[in-house]
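Here's the structure, in C-alpha cells; my notes come after.
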Amino acid sequence: MSTVPIESLLHHSYLRHNSKVNRGNRSFIPISLNLRSHFTSNKLLHSIGKSVGVSSMNKSPVAIRATSSDTAVVETAQSDDVIFKEIFPVQRIEKAEGKIYVRLKEVKEKNWELSVGCSIPGKWILHWGVSYVGDTGSEWDQPPEDMRPPGSIAIKDYAIETPLKKLSEGDSFFEVAINLNLESSVAALNFVLKDEETGAWYQHKGRDFKVPLVDDVPDNGNLIGAKKGFGALGQLSNIPLKQDKSSAETDSIEERKGLQEFYEEMPISKRVADDNSVSVTARKCPETSKNIVSIETDLPGDVTVHWGVCKNGTKKWEIPSEPYPEETSLFKNKALRTRLQRKDDGNGSFGLFSLDGKLEGLCFVLKLNENTWLNYRGEDFYVPFLTSSSSPVETEAAQVSKPKRKTDKEVSASGFTKEIITEIRNLAIDISSHKNQKTNVKEVQENILQEIEKLAAEAYSIFRSTTPAFSEEGVLEAEADKPDIKISSGTGSGFEILCQGFNWESNKSGRWYLELQEKADELASLGFTVLWLPPPTESVSPEGYMPKDLYNLNSRYGTIDELKDTVKKFHKVGIKVLGDAVLNHRCAHFKNQNGVWNLFGGRLNWDDRAVVADDPHFQGRGNKSSGDNFHAAPNIDHSQDFVRKDIKEWLCWMMEEVGYDGWRLDFVRGFWGGYVKDYMDASKPYFAVGEYWDSLSYTYGEMDYNQDAHRQRIVDWINATSGAAGAFDVTTKGILHTALQKCEYWRLSDPKGKPPGVVGWWPSRAVTFIENHDTGSTQGHWRFPEGKEMQGYAYILTHPGTPAVFFDHIFSDYHSEIAALLSLRNRQKLHCRSEVNIDKSERDVYAAIIDEKVAMKIGPGHYEPPNGSQNWSVAVEGRDYKVWETS
C-alpha cells in the first residue's frame with residue numbers, strides 16, 4: 001500500500017532553527033575539575049532523548065593550568081595531543097499544540113462543501129471513506145468519483161487518501177475540501193487524520209471521525225456536527241438506493257432542505273523533533289599530563305552536564321573530591337551537575353574539563369529541564385582516555401570485541417550454577433510427583449515454585465557476574481544484527497521492557513514497517529529492549545490475525561524486504577524483535593466436496609486432517625482439540641506429527657530469514673501448552689510470551705477479591721510449556737481495572753500480602769500490561785479506565801514481571817511520564833524478579849517498596865515511604881501516583 005507523495009507541501013515546514021538568545025555580554029568563567037575519585041556508584045540516568053542527525057561544530061584546542069584557587073585558568077595549547085574526538089547527534093522532542101477543525105458550509109446554492117483542517121504544520125493526510133444507506137457494520141466504502149479532491153488516491157477498495165494543503169503562503173493552516181455529492185446515497189463520511197512525518201494517527205474519542213449525512217446514523221460518541229442540526233436529511237427509508245437520474249435529483253432537493261452549516265474544533269498535540277549535536281574533544285596536555293575535555297553543543301537554553309568519572313576498568317560512575325567548578329552541585333552523592341557556559345552569541349553552550357591523567361574515562365548525560373535528559377542511543381555519553389601512550393583510542397566503528405579468557409573463579413561459579421540447575425530440576429520433578437498423586441498440594445507447589453524462583457535468580461546473578469565480557473563499544477556493524485550471546489531460551493535476561501509496536505489501525509497505511517524504522521532510535525533511547533511486531537503473514541483480515549499462506553510475508557504492514565530491514569534497524573539500536581505467531585488457526589485456500597473451507601494451499605498445503613475434529617463449522621478429520629475453539633477459522637490440530645514438523649520448520653525459517661529474536665503467541669488458549677514447548681525447543685527464542693486470555697471471576701456482576709483460579713489457569717499453561725514461554729498477566733490487568741475504577745485499592749494485595757496476579761506467583765514468566773491492540777485502540781474490547789492509565793504504568797513499571805507498554809500510549813500526552821518511569825526502572829535496575837514489599841493496600845491507596853530502593857503509591861490517598869536508613873526523593877509523580885527512589 002502506498003501513500004500520497006506530498007513533497008511539495010512545505011517539506012521543511014516544521015524544521016526548527018535554534019533562535020539566538022541574547023543574555024548580554026558575559027565574561028567566560030572557566031571550569032576547573034581537579035579530580036581524585038573516591039566514591040563508586042552505579043551508572044545513572046537512562047535518557048528520554050533520541051539520537052539522529054549530525055551537525056559539525058567548531059572547536060578550539062584548550063588547556064587548563066592548575067592553580068591553588070578553587071578555579072582554573074584557561075589557556076590555549078596548540079601542542080595538545082587529541083586522544084578522542086566525536087560529534088554525537090541528539091534529538092529533542094517537544095510538544096506543539098493546535099487544533100483540528102471540521103466545517104460544513106454551502107458554497108453556492110445547493111452546493112455543499114466539507115472542509116477538514118489542522119493548525120499545526122506537517123505532512124497531513126486525510127484517510128477517509130463513506131458509509132452508504134443500508135450499510136451495516138463499521139466497514140468503510142470508497143466515495144463516488146466526483147467527491148474525491150484532486151491528488152486523492154485509492155487505498156485498496158475501502159478508502160481514499162487526500163493530502164491537506166497549505167491555505168496560503170504565510171498561513172499556518174492546512175486544509176482539504178470535499179464537495180459533497182448529495183445526489184448519492186452516502187449516509188456518512190468517516191475519516192482519520194494522519195501525520196506523514198511521524199506516522200501518528202489522530203482520531204476522535206478513540207474512534208474514527210464520523211460526519212452524518214442522514215438523521216439516524218448510529219452515534220458511538222464520535223459524530224461531528226450532529227448536535228447542531230447536521231444530519232437532518234430525512235430518514236434512511238426516504239432515500240432510495242437505486243433511482244433514475246431525474247428521480248434522484250428531485251428527491252435530493254426535497255430531502256436536503258434541513259441541511260445546516262456547522263464548525264467544530266478539537267484540540268490536537270504533536271510531538272516535534274529538533275535535531276542538535278554534542279561535540280566532544282579530549283586532549284592530553286604534555287605539560288600537566290591532564291586530560292582536557294571540551295564539550296560543546298548547539299542545544300538552546302541552559303544545559304547541565306550530569307557527569308562522573310571512570311576507573312578500574314569499569315564504566316561505573318565515581319564522584320570526585322573537591323574543589324568543584326562554579327555552578328556545580330552534588331546530586332544524591334552519586335554524580336556532579338555542572339551548568340555549561342553560554343556562548344557569547346547565545347547560540348549554544350560549552351565547557352572545559354581538566355581531569356586527572358590516570359582516569360580511564362568520563363561519563364555524562366545532558367539535562368535540559370526536569371523531564372528532559374539526553375544521551376546517546378540509550379547509553380551514557382562516554383569519553384575514553386588513553387591508558388598508555390602507545391595504545392590509541394579506537395573509534396566505535398574500528399573496534400572489534402575480544403572475549404576474555406575464563407578465570408578460575410568463573411569455572412568455579414559455572415560448577416556452582418550447575419548444582420543450582422540440578423536442584424531446580426529436582427524441585428520440578430517434585431511438583432510433577434505431587435500432581436501424579438492427585439493430592440491437594442496447591443500450597444506445596446506454590447512454595448516449590450517460589451524456591452525455584454529464588455534459585456533461578458541466584459543462578460542468573462552468578463551468570464551475569466561471570467559471563468565473559470565483550471567490549472560494549474567494539475561491535476562491528478556487520479555483526480551487530482545478530483548478537484552472539486543468548487542468555488536463555490524464551491525468558492530473556494530478566495531486565496526486558498517490551499514495546500508493542502502497533503495498534504489495530506497500523507495496517508491502514510500499507511507502510512507500517514517503514515514508519516516504525518523512523519522510531520527505532522527514539523524507542524531505544526527510551527529504554528525499550530524488546531519490540532513486538534504485528535503478524536507478518538498474508539491474512540484474510542488486514543490486521544494479520546487470520547493467516548493464510550504462512551510463507552507469504554507480504555502483508556498490509558509492508559513487504560518482506562521492509563520487514564527484514566525493520567528488524568535489522570532495531571537490532572542496530574540494541575532492541576530485540578518479536579514476531580506475532582498465530583498458530584491456533586489458519587484460513588483455508590479451497591473448499592472440500594461439501595463446500596467447506598478446510599483445504600490449504602501454498603507451501604504448507606495441508607488437507608482436512610490438519611483441522612480439529614470437534615469444530616462443526618469446518619469438518620476437520622484430525623483429533624479433538626486440546627483447547628478452546630476459535631470459530632472464525634479452521635482450528636489447527638497440533639497433535640498431528642506433520643503439522644508440528646511444518647510449524648517448527650516455519651518458525652526456524654522465520655528466525656533465519658527475517659531475524660526475529662522471539663515470539664508473541666496468539667490465542668494460546670486454543671491448544672495445549674506442551675506443543676508450545678516443542679515449538680520453543682525447536683526455534684530457541686530469546687523471549688516468548690503467550691496470550692492466554694479468559695474471564696476473571698465475578699459474583700452477581702461484582703469482581704471477586706480472590707482471583708487465584710484465574711491466575712492458576714495461566715500458570716498451568718506456563719507449566720505445560722515447561723516454563724519455555726511467559727504469559728500476559730491478564731489477572732493483574734483485570735484487578736487494576738476494578739481497583740482503580742471503583743477506588744478499591746485493597747484488591748492489589750492478595751491474602752498473603754503479595755501481588756494478586758500472575759506476577760505474585762511466577763514473576764519471571766508474567767508479562768504485565770494495561771492495554772493492547774485488542775483491549776484498547778479502536779477495538780476497545782476491554783479498555784483501561786480512562787484517565788487512570790498512568791497509575792497503571794506506575795504499577796507495572798515499578799513492579800516485578802516484564803512490563804509491556806502500548807504503542808498508542810508512548811506516542812501520546814503520556815509520553816514524558818512513561819519515559820520518566822522507564823528511565824527509573826532502568827536506572828534502578830528493576831527486573832522481573834525484583835522483590836515487592838506491599839506497605840499499604842487500603843480503600844484509596846496502594847503503596848509498595850521494591851528492592852528496597854524504589855517506593856511507589858497509586859490512588860488519591862496519602863502515603864510517604866518510611867523514614868529510616870534510606871533517604872527517599874521523589875523521582876516521578878503525576879495524577880494520583882508518586883514514585884520515590886533512594887539517594
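Using N, Cα and C of the backbone, Cβ positions are placed for all residues, glycine too.
Under the heading of mutagenesis, Swiss-Prot lists Cys285 to Ser and annotates it as follows: Reduced activity under reducing conditions and no activity under oxidizing conditions.
Annotation note: Cys363 (mutagenesis position) sits in a strand segment as assigned by DSSP. For Cys363 to Ser, Swiss-Prot lists a mutagenesis experiment annotated as follows: Increased activity under reducing conditions, but no activity under oxidizing conditions.
The annotation substrate binding site is assigned in Swiss-Prot to 545-546, 664-669, Trp693, Ser695, Gln712, Lys754, 760-762, His773, Gln779, Lys857, Trp884. Secondary structure at Ser695 (substrate binding site), taken from DSSP and collapsed to helix, strand or coil, is coil.
Its own atom aside, the Cβ of Cys587 (mutagenesis position) has 17 Cβ atoms within 10 angstroms in the protein chains shown. For the published mutagenesis Cys587 to Ser, Swiss-Prot gives the following note: Low activity under reducing conditions, but retains activity under oxidizing conditions.
A mutagenesis experiment is reported in Swiss-Prot for this position, Cys652 to Ser, and the note states: Reduced activity under reducing conditions and no activity under oxidizing conditions. Around the Cβ of Cys652 (mutagenesis position), the same chain contributes Ala682, Ser683, each under 8 angstroms and 6 or more positions distant in sequence.
The mutagenesis experiment Asp666 to Asn is recorded by Swiss-Prot, whose note states: Loss of catalytic activity. Remark: Asp666 (mutagenesis position) has Pro535, Tyr545, Asp580, Ala581, Val582, Leu583, Asn584, Glu691 as non-local neighbours, by Cβ distance under 8 Å and separation of at least 6 in sequence. In three-state terms derived from DSSP, Asp666 (mutagenesis position) belongs to neither a helical nor a strand segment and is classed as coil.
If you look up Swiss-Prot, you'll see Asp666 marked as active site, nucleophile.
A simple way to gauge crowding: the CB of Glu691 (active site, proton donor) has 18 other CB atoms within 10 angstroms, across all the protein chains here. Under the heading active site, proton donor, Swiss-Prot lists Glu691.
Other Cβ atoms within 10 Å of the Cβ of Tyr545 (substrate binding site) number 22 in total over all chains. Sparsest Cβ environment among the recorded positions Cys285, Cys363, Leu665, Val668 (other Cβ atoms counted within 10 Å): Cys285. Distance from the CA of Cys587 (mutagenesis position) to the CA of Trp884 (substrate binding site) is 50 Å. The binding-site residues under consideration are Ser695, Trp884. Their Cβ neighbour counts within 10 Å are lowest for Ser695.
Trp884 (substrate binding site) carries a strand DSSP state (E or B). Of Cys285, Cys363, Cys587, all annotated as mutagenesis positions, the residue with the shortest Cα distance to Val668 (substrate binding site) is Cys587. In this structure, the CA atom of Gly760 (substrate binding site) is 57 Å away from the CA atom of Cys285 (mutagenesis position).
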